[in-house]
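What Swiss-Prot records for Ser91, 147-148, 169-174, Asp193, 231-237, 258-260, Asp284, 307-311 is NAD(+) binding site. Among the sequence features in Swiss-Prot, the mutagenesis site Glu118 to Lys is noted as follows: In am-EM2; decreased trichome branching and modified microtubule density along the basal-apical axis of the trichome. Annotation of the published mutagenesis Gly170 to Asp in Swiss-Prot: In doq-1; premature opening of flowers and twisted petals; the original residue is retained in the structure shown. According to Swiss-Prot, the mutagenesis experiment Ser456 to Ala carries the annotation: No effect on activity.
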Amino acid sequence: MSKIRSSATMPHRDQPSPASPHVVTLNCIEDCALEQDSLAGVAGVEYVPLSRIADGKIESATAVLLHSLAYLPRAAQRRLRPHQLILCLGSADRAVDSTLAADLGLRLVHVDTSRAEEIADTVMALILGLLRRTHLLSRHALSASGWLGSLQPLCRGMRRCRGMVLGIVGRSVSARYLASRSLAFKMSVLYFDVPEGDEERIRPSRFPRAARRMDTLNDLLAASDVISLHCALTNDTVQILNAECLQHIKPGAFLVNTGSCQLLDDCAVKQLLIDGTIAGCALDGAEGPQWMEAWVKEMPNVLILPRSADYSEEVWMEIREKAISILHSFFLDGVIPSNTVSDEEVEESEASEEEEQSPSKHEKLAIVESTSRQQGESTLTSTEIVRREASELKESLSPGQQHVSQNTAVKPEGRRSRSGKKAKKRHSQQKYMQKTDGSSGLNEESTSRRDDIAMSDTEEVLSSSSRCASPEDSRSRKTPLEVMQESSPNQLVMSSKKFIGKSSELLKDGYVVALYAKDLSGLHVSRQRTKNGGWFLDTLSNVSKRDPAAQFIIAYRNKDTVGLRSFAAGGKLLQINRRMEFVFASHSFDVWESWSLEGSLDECRLVNCRNSSAVLDVRVEILAMVGDDGITRWID
């Protein structure tokens with residue numbers, strides 16, 4: 001930076017400017033050499049580990065860099081101030097972090113970049129791994145027996161890519177990149193266009209011409225040898241691959257999911273793997289004990305990644321460089337930034353890149369295809385696809401599709417030009433965030449004096465789900481009845497009926513509760529309506545509050561929303577599905593599993609934070625409480 005201004009000239013309206021601006025990185029960048037060199041003379045940069053959050057450096061910082069606000073411990077969350085600029089680098093769920101920032105009264109800015117190519121590369125690698133069994137054969141690299149010897153059983157089931165049919169669910173940028181890559185491997189491509197967002201935001205899919213659109217999801221499943229999910233998690237896509245839908249899957253097909261775990265019914269997928277209907281499965285992240293049991297670890301046709309499908313060193317460097325540019329503008333020019341990349345901007349950026357790098361011949365082909373679709377061109381059946389496969393493969397190998405590594409320097413320029421068009425749209429959101437700063441400032445000051453060693457949301461999920469372990473873990477771990485001991489009358493209230501006040505104030509993390517129906521006809525329980533099926537919330541009269549099916553653990557997401565974990569469902573959280581059914585389908589704490597509490601414990605109203613029409617009227621009885629010593633004990 002050619003000119004360094006004094007920190008006294010930097011406008012900070014919330015509090016007086018310090019002598020030298022200070023930037024703190026929390027739980028994201030340990031090696032700050034790049035930031036320190038780029039901001040030399042402008043601001044100091046320091047990494048603060050979570051073990052040193054009580055040193056006071058977070059409160060004195062002008063800007064804070066972090067990966068996700070939701071995964072930050074509450075002790076660190078309470079030390080953040082409304083006047084600070086909070087940069088969220090590459091958040092996995094922007095909506096959750098933005099909601100939490102609004103609750104805490106923080107000024108949060110998301111910094112991200114497109115990761116479509118990384119996702120497409122990972123999916124292609126997973127497909128090749130399942131087809132060629134490379135992850136299994138690599139363990140036997142030193143064997144001298146050859147494929148005619150002991151390795152022959154391991155090679156059974158290996159498939160060639162040429163001639164296989166790839167079915168893509170969704171129309172995201174990563175889906176289109178995957179289509180181009182799979183066509184290069186001489187695979188046929190089908191796709192099912194899942195509408196996402198408002199209708200006016202939906203653009204025509206820009207898949208390669210050789211790809212064919214299917215009218216229904218069931219048709220795609222029946223015709224595909226490999227299925228890959230590339231759709232966002234919405235009300236319409238929750239468990240888009242449920243047990244009923246998976247009945248149409250082609251026997252011997254492979255399933256790949258690098259999106260949300262809630263896109264598919266994990267119990268149904270597990271059963272199909274056991275039955276052999278699905279030949280293999282690859283997931284980017286898995287939830288719950290059903291994916292961590294011994295049988296999964298021993299199955300060679302199951303691949304599980306630690307949520308790393310969208311990562312690359314290039315992506316992380318782009319995000320850090322964007323954050324540095326934002327800090328320069330903030331410190332030197334006093335510019336309050338907005339979110340640098342949104343989902344819509346990523347879509348525009350990748351679409352324009354394809355247009356710039358594709359020849360005019362393909363533009364004409366796209367127009368012809370669009371016209372033929374408007375005239376009512378019918379989609380292909382699986383038989384027609386096989387007949388016309390040879391001609392489709394020739395069209396797929398045209399030079400216009402080889403655009404992955406070209407014109408990489410044009411991409412940032414296009415993003416900067418488009419980001420200016422979004423300024424007015426973000427202006428109203430920025431005003432809301434600034435108003436929230438003033439209203440929530442006093443609450444943040446008071447809460448920051450409380451316990452600084454509170455667990456983060458992720459730690460709460462782990463601690464609560466540890467009480468609901470898998471069957472393998474239960475052999476070496478005591479049951480809740482063995483762990484929870486009787487306490488003295490001075491430590492716990494003798495009966496939950498004595499609680500008077502708002503339910504949100506009386507219920508704490510780790511409490512065990514029972515939910516009675518409003519008409520007192522029975523208890524709400526979690527149960528499987530069919531063998532090996534999903535978990536539902538039902539009302540039964542022939543159960544007691546001591547039955548594990550009727551017991552739920554309270555897990556707070558923030559001060560206003562809670563989650564209900566089921567003992568019987570292995571710690572899964574209560575949520576609402578697209579059929580307006582109360583189900584237990586996920587272990588992760590998202591907005592789908594968040595509920596607001598209204599009224600008292602005797603007349604409590606649970607309202608889903610995602611769908612306000614999903615309401616559960618119950619009477620809550622506290623069965624067990626967490627004492628000051630951290631031990632959960634039953635109430636007599």
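Including glycine, each Cβ sits where the backbone N, Cα and C put it.
This is the original sequence, none of the listed changes applied.
Known features from Swiss-Prot, placed on the structure.
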{"residue": "Ser91", "record": "NAD(+) binding site", "DSSP class": "coil"}
{"residue": "Glu118", "record": "mutagenesis position", "DSSP class": "helix"}
{"residue": "Gly170", "record": "mutagenesis position", "DSSP class": "coil"}
{"residue": "Leu233", "record": "NAD(+) binding site", "DSSP class": "coil"}
{"residue": "Asp284", "record": "NAD(+) binding site", "DSSP class": "strand"}
{"residue": "Asp310", "record": "NAD(+) binding site", "DSSP class": "coil"}
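A C-beta separation below 8 Å, combined with a sequence spacing of at least six in one chain, links Asp284 (NAD(+) binding site) to Thr122, Asn257, Thr258, Gly259, Leu305, Arg307, Ser308, Ala309. With every protein chain in view, the residue among the recorded positions Gly170, Ser174, Leu233, Thr237, Asp310 whose Cβ has the most Cβ partners within 10 Å turns out to be Ser174. Checked against Gly170 (mutagenesis position), the binding-site residues Ser91, Thr237, Asp310 differ in C-alpha distance, with Thr237 being the nearest. Comparing the Cα of Glu118 (mutagenesis position) with the Cα of every entry in Ser91, Ser174, Leu233, Thr237, Asp310, these being the binding-site residues, the smallest distance points to Asp310. Around the Cβ of Glu118 (mutagenesis position), the number of neighbouring Cβ atoms within 10 Å comes to 19.
In sequence order, His67, Ser68, Leu69, Asp97, His110, Asp112 constitute the residues six or more apart from Ser91 (NAD(+) binding site) in its chain with CB-CB distances below 8 Å.
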